[in-house]
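Q: One structure is given below, represented as structure tokens, and several questions about it will come after.
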Amino acid sequence: MVHLNKTIQEGDNPDLTAERLTATFDTHAMAAQIYGGEMRARRRREITAKLAEIPELHDSMPLPYMTREEKIMESARKLTVLTQRMSEIIDPTDAGELYHLNNEVLGIEGNPMALHGVMFIPALNAQASDEQQAKWLIRALRREIIGTYAQTEMGHGTNLQNLETTATYDIGTQEFVLHTPKITALKWWPGNLGKSSNYAVVVAHMYIKGKNFGPHTFMVPLRDEKTHKPLPGITIGDIGPKMAYNIVDNGFLGFNNYRIPRTNLLMRHTKVEADGTYIKPPHAKINYSAMVHVRSYMLTGQAIMLSYALNIATRYSAVRRQGQIDKNEPEVKVLEYQTQQHRLFPFIARAYAFQFAGAETVKLYERVLKEMKSGNVSLMADLHALTSGLKSVVTHQTGEGIEQARMACGGHGYSMASYISEIYGVAIGGCTYEGENMVMLLQLARYLVKSAALVKSGKASQLGPLVAYLGARSEPTSLIDRVPNGGITEYIKTFQHIAKRQTLKAANKFFGLMENGEKREIAWNKSSVELNRASRLHTRLFIVEAFARRVNEIGDITIKEALSDLLHLHVNYELLDVATYALEDGFMSSTQLDYVRDQLYFYLQKIRPNAVSLLDSWEFSDRELRSVLGRRDGHVYENLFKWAKESPLNKTDVLPSVDTYLKPMMEKARQSKL
């Protein structure tokens, strides 16, 4: 029999199969929506199937039972096998296929080349000249060298203008002299910098004839290509264990008057001639392209990690029976409780929303990158602002959702057998890397304040498409409860009203402080909380709109209905979360707020039959999830016991610590009692 849910197999836990039999849509068709087309979804399944047939690519034991050194060795082993066999499994030039391959085999804890493909190659692709790409990019793509991106320092991260590493041009030798003037100038945190990489794209302040030309990027050799030992003038190493992501050797890097050729300055957009003449880039933010690249792709990565945790928690909630709703009936599935649904389902909606918003942002990034190659950087400021806000909101809400998923699993969620704690640790790193979240919101706020200034000066026609709503006329009150089924358009108008009101309020506070004599920087700081609120609301509006646009594009009725239910759940949940802003000026009434609550509870119930299938549609294999609680077959308890028995502590009945310390202590206590 052909089922709509394609994950059903004989012998599965009947409670989980029962959930899957209530699906109202084909999970393969939903996967096509998630991953950008039927071909991409099918390729993911084909890659997963091929990988399952290669035993050398399987973990030798569960990762939680390995030491950090063992994990790094295991990851390097699998990475080497992948490099040898990659071309028979995927198209190495396809970023989506490569990402899935890495997730399946190397997992979320990282690998010795994690930054190589995510930041090093994109930096060379975006900022190196054609000649430089011929020299370095080809070698990087062939994995002849391993590289990373070194920007963050011990003393400064997001504040690029105050980075302390210097690159001073020596006209006599036509070399840049890289130097770390003090301990806070050490590069600190770059992934794979500590032990794996032999090259790095380094960000340093460039000095020519005593003048600081600001931060620029340089291609810097770090280690001897034959011995892998650090080159003279280089101080380099691992910064130690972290909250998660410990297969990655995040490192430190210092320079002692270390010389590199002038031509190691990445020169696609900026140049330094032999005589020290500086040719500036066409746009001030053009060198941000590597970070914007990561922020654009981070969104779908965060959506996947949120979906990992939700898969685990929702499947487990479908097989875990606890308590009774009706005392005359047997114990019920935890998923039957409205509180559990309210804890998980809105985050299922967010995962889809983040995926669709992320896909839209990646398309915009690819458009900007293409235009940059021909010298057009007009959209970079818009993209930088958008990705700053999205990066902040999405990483924060993803962390919230993963933690809710862990707690939804009860005590077993705390075990590494659930693997949710590792997912959480990896995901929340995104709240601080590639820009600390509060600072990211303020970067978007600068864009919003400039837009508000246009509105204030009567130049709303000059607003870009992302902020056009700031100059549009608003309805006097929300019409949410007056349109059948709570029309999505009315919800969007409500979000627009809220975002517009808060943006103009925050901007007016900033403008007012300056008009009253405050210095710009002081006025900005005193307005920053309100400005960040505006940035969050603007970003959440964009996510809602992106979700709605995606649903409107879908032709398959069953898929459209299922995603429309998720969209309705999303807008009601999100609106309840920010309702204070709509109540403050009377745009919404308390009666309308009650209506929104009722709609939320209605859609929790409506989504209930599809909950497991909406997550199965992401089509994660058991190897990718690495979770006993989230197993596809639902056989949790017997495998939880099996997993526990694999603990290295269970290889012996009596631990050396007992023989050495605890047993003598107890014996001494017994003797003293006598």
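For all residues, glycine too, the Cβ spot is worked out from N, Cα and C.
For all the noted positions, this structure keeps the original residue and models no substitution.
According to Swiss-Prot, the protein has these features:
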| type | residues | note |
| --- | --- | --- |
| MUTAGEN | Val118 to Ala | Shows catalytic activity toward asc-omega-C5-CoA without affecting activity toward asc-C9-CoA, asc-omega-C7-CoA or fatty acyl-CoA; when associated with F-245 and E-301 |
| BINDING | Tyr149, Ala150, Gln151, Thr152, Gly157, Thr158, Gly191, Arg320, Gln340, Gln341, His342, Arg343, Gly411, Glu436 | FAD binding site |
| MUTAGEN | Trp189 to Ala | Loss of ATP and FAD binding |
| MUTAGEN | Tyr245 to Phe | Shows catalytic activity toward asc-omega-C5-CoA without affecting activity toward asc-C9-CoA, asc-omega-C7-CoA or fatty acyl-CoA; when associated with A-118 and E-301 |
| BINDING | Lys285, Ile286, Asn287, Tyr288, Arg295, Tyr433, Glu434 | substrate binding site |
| MUTAGEN | Gly301 to Glu | Reduced catalytic activity toward ascaroside asc-C9-CoA, but not toward fatty acyl-CoA substrates. Has a slight activity toward asc-omega-C5-CoA. Shows catalytic activity toward asc-omega-C5-CoA without affecting activity toward asc-C9-CoA, asc-omega-C7-CoA or fatty acyl-CoA; when associated with A-118 and F-245 |
| MUTAGEN | Gln340 to Ala | Loss of ATP and FAD binding |
| BINDING | His342, Ser392, His396, Gln404, Arg533, Ala534, Ser535, Arg536, Tyr581 | ATP binding site |
| MUTAGEN | Lys391 to Ala | Loss of ATP binding and severe reduction in FAD binding |
| ACT_SITE | Glu434 | active site, proton acceptor |
| MUTAGEN | Asn437 to Ala | Loss of ATP binding and severe reduction in FAD binding |
| MUTAGEN | Arg533 to Glu | Loss of ATP binding |
| MUTAGEN | Arg536 to Glu | Loss of ATP binding |
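Help me picture where these features are in the structure shown.
A: In the three-state DSSP classification, Val118 (mutagenesis position) falls within a helix. Of all Cβ atoms in the protein chains displayed, 23 besides its own lie within 10 Å of the Cβ of Val118 (mutagenesis position).
Cβ neighbour count for Gln340 (mutagenesis position): 20 (other Cβ atoms within 10 Å of its Cβ, all protein chains included).
In the three-state DSSP scheme, Trp189 (mutagenesis position) falls into the coil class. Around Trp189 (mutagenesis position), the same-chain residues six or more apart in sequence whose CB sits under 8 Å from its CB are Thr152, Gly157, Ile239, Asn250, Gly251, Tyr433, listed in sequence order.
Within its own chain, Tyr245 (mutagenesis position) has Ile108, Glu109, Gly110, Gly191, Gly425, Val426, Gly429 as residues 6 or more apart in sequence whose C-beta sits under 8 angstroms from its own.
DSSP gives Glu434 (substrate binding site) a coil state; it is part of no helix or strand.
If you draw a 10 Å sphere around the CB of Gly301 (mutagenesis position), it holds 22 other CB atoms from the protein chains shown.
Sequence-distant neighbours of Ser535 (ATP binding site) (same chain, 6+ apart, CB under 8 A from its CB) are Gly389, Ser392, Leu441, Leu442, Leu444, Ala445, Leu448.
Listed in sequence order, the residues of the same chain lying 6 or more apart from Lys391 (mutagenesis position) and placing their CB within less than 8 Å of its CB are Arg295, Met298, Leu299, Gly430, Glu434, Gly435, Asn437, Met440.
A simple way to gauge crowding: the CB of Asn437 (mutagenesis position) has 21 other CB atoms within 10 angstroms, across all the protein chains here.
All protein chains shown were included, and the count of other CB atoms within 10 Å of the CB of Arg533 (mutagenesis position) stands at 19. The DSSP secondary structure for Arg533 (mutagenesis position) is helix.
Cβ neighbours of Arg536 (mutagenesis position) (same chain, under 8 Å, six or more residues apart in sequence): Gly389, Ser392, Val393, Leu441.
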Q: Say you check the Cα of Arg533 (mutagenesis position) against those of the binding-site residues Tyr149, His342, His396, Tyr581; which is nearest?
A: Tyr581
Q: If I take the alpha carbons of Gln340 (mutagenesis position) and Gly411 (FAD binding site), what is the distance between them in whole Å?
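A: Distance between the two Cα atoms comes out at 15 Å.
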Q: Would you identify the secondary structure of Tyr245 (mutagenesis position) according to DSSP, in three states?
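A: Reduced to three states, the DSSP call for Tyr245 (mutagenesis position) is coil.
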Q: Going by Cα-Cα distance, pick out whichever of the recorded positions Val118, Tyr149, Gln151, His342, Gly411 is nearest to His396 (ATP binding site).
A: His342
Q: Of all the binding-site residues here, Tyr149, Tyr581, which one's CB has the most other CB atoms within 10 A?
A: Tyr149
Q: How many other Cβ atoms are found within 10 Å of the Cβ atom of Arg295 (substrate binding site), counting all protein chains shown?
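A: Cβ-Cβ neighbours of Arg295 (substrate binding site) within 10 Å number 27.
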Q: Whole-number answer please: how many Å between the C-alpha atoms of Val118 (mutagenesis position) and Tyr149 (FAD binding site)?
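A: Distance between the two Cα atoms comes out at 9 Å.
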Q: Among all chains shown, work out which of the binding-site residues Gly157, Gly191, Gly411 has the most CB atoms within 10 A of its CB.
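A: Max Cβ neighbours within 10 Å, all protein chains included: Gly191.
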